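Asker: Got a structure here, written out as structure tokens. Questions coming.
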Amino acid sequence: MSVEDTQPLITHLIELRKRLLNCIIAVIVIFLCLVYFANDIYHLVSAPLIKQLPQGSTMIATDVASPFFTPIKLTFMVSLILSAPVILYQVWAFIAPALYKHERRLVVPLLVSSSLLFYIGMAFAYFVVFPLAFGFLANTAPEGVQVSTDIASYLSFVMALFMAFGVSFEVPVAIVLLCWMGITSPEDLRKKRPYVLVGAFVVGMLLTPPDVFSQTLLAIPMYCLFEIGVFFSRFYVGKGRNREEENDAEAESEKTEE
């Protein structure tokens with residue numbers, strides 16, 4: 001392979017390294033800004049459970065190092081979540097030069113909407129699901145059982161719920177992409193509504209902890225988001241995409257001829 005052939009690859013690798021470093025720096029900077037408030041952040045996240053615990057019950061730490069490492073771990077996860085827009089922008093900046101004009105027009109709204117939907121999903125979990133789920137679980141504890149949740153186990157539980165609801169709220173973005181690529185159409189999706197409803201409960205069962213309450217609270221919003229995605233996908237059907245591709249291809253060929 002000649003030097004001329006390897007030059008583009010080296011350029012791309014250098015650009016990729018730059019974008020990865022920017023992502024790492026963003027996470028580290030946010031983490032350093034938040035680490036001082038690590039205990040406050042954990043208290044904020046644990047508040048929905050503490051409010052539902054019986055009087056006199058508290059959270060416990062079954063590991064010697066848990067009181068120190070668990071809030072730090074949570075703070076790092078929060079830093080990753082808050083830096084998501086920066087990470088997505090770096091991904092966009094890396095792939096943008098290789099995209100057609102019509103693809104660039106679609107990517108920016110998708111990046112913005114996917115970030116917003118992810119945060120909305122997490123907020124829905126915190127403000128709606130957590131109080132209902134923890135209240136239900138605490139009230140159904142057998143008589144004589146002292147409810148004292150381990151702080152590390154609680155973190156794993158709530159992060160699983162946060163991720164499940166954040167990812168599930170991306171359903172409209174996924175549907176728009178599928179219709180834009182021509183893989184499916186709004187008409188086909190409307191015909192499959194019964195299967196989607198069943199699938200939403202199956203996904204809720206797989207993504208959430210093993211209690212029917214959390215599964216239902218995830219499945220119902222997922223189906224509603226499916227309907228929202230079907231509504232907006234009619235503006236991004238494959239025919240329009242094909243026309244845009246043809247126009248961009250013609251523009252590229254004209255530039256090449258010149």
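Glycine too: its Cβ is placed from the backbone N, Cα and C atoms.
None of the noted substitutions appears here; every position holds its original residue.
Under the heading of mutagenesis, Swiss-Prot lists PHE94 to Ala and annotates it as follows: Export of TorA restored; when associated with A-211. Listed in Swiss-Prot is the mutagenesis experiment GLU103 to Gln, annotated as follows: Severely retard but does not abolish activity. Annotation of the published mutagenesis GLU103 to Ala, Asp or Arg in Swiss-Prot: Loss of function; the original residue is retained in the structure shown. Here the residue is the original one, but Swiss-Prot notes a mutagenesis experiment at this spot, ASP211 to Glu or Asn: Decrease in TorA export activity.
Map these features onto the structure and tell me what's around them.
Answerer: Using a 10 Å radius centred on the Cβ of PHE94 (mutagenesis position) and all shown protein chains, the other Cβ atoms total 16.
Listed in sequence order, the same-chain residues six or more apart from GLU103 (mutagenesis position) with CB atoms under 8 A from its CB number zero; the list is none.
When secondary structure is read from DSSP and collapsed to three states, GLU103 (mutagenesis position) falls in the helix class.
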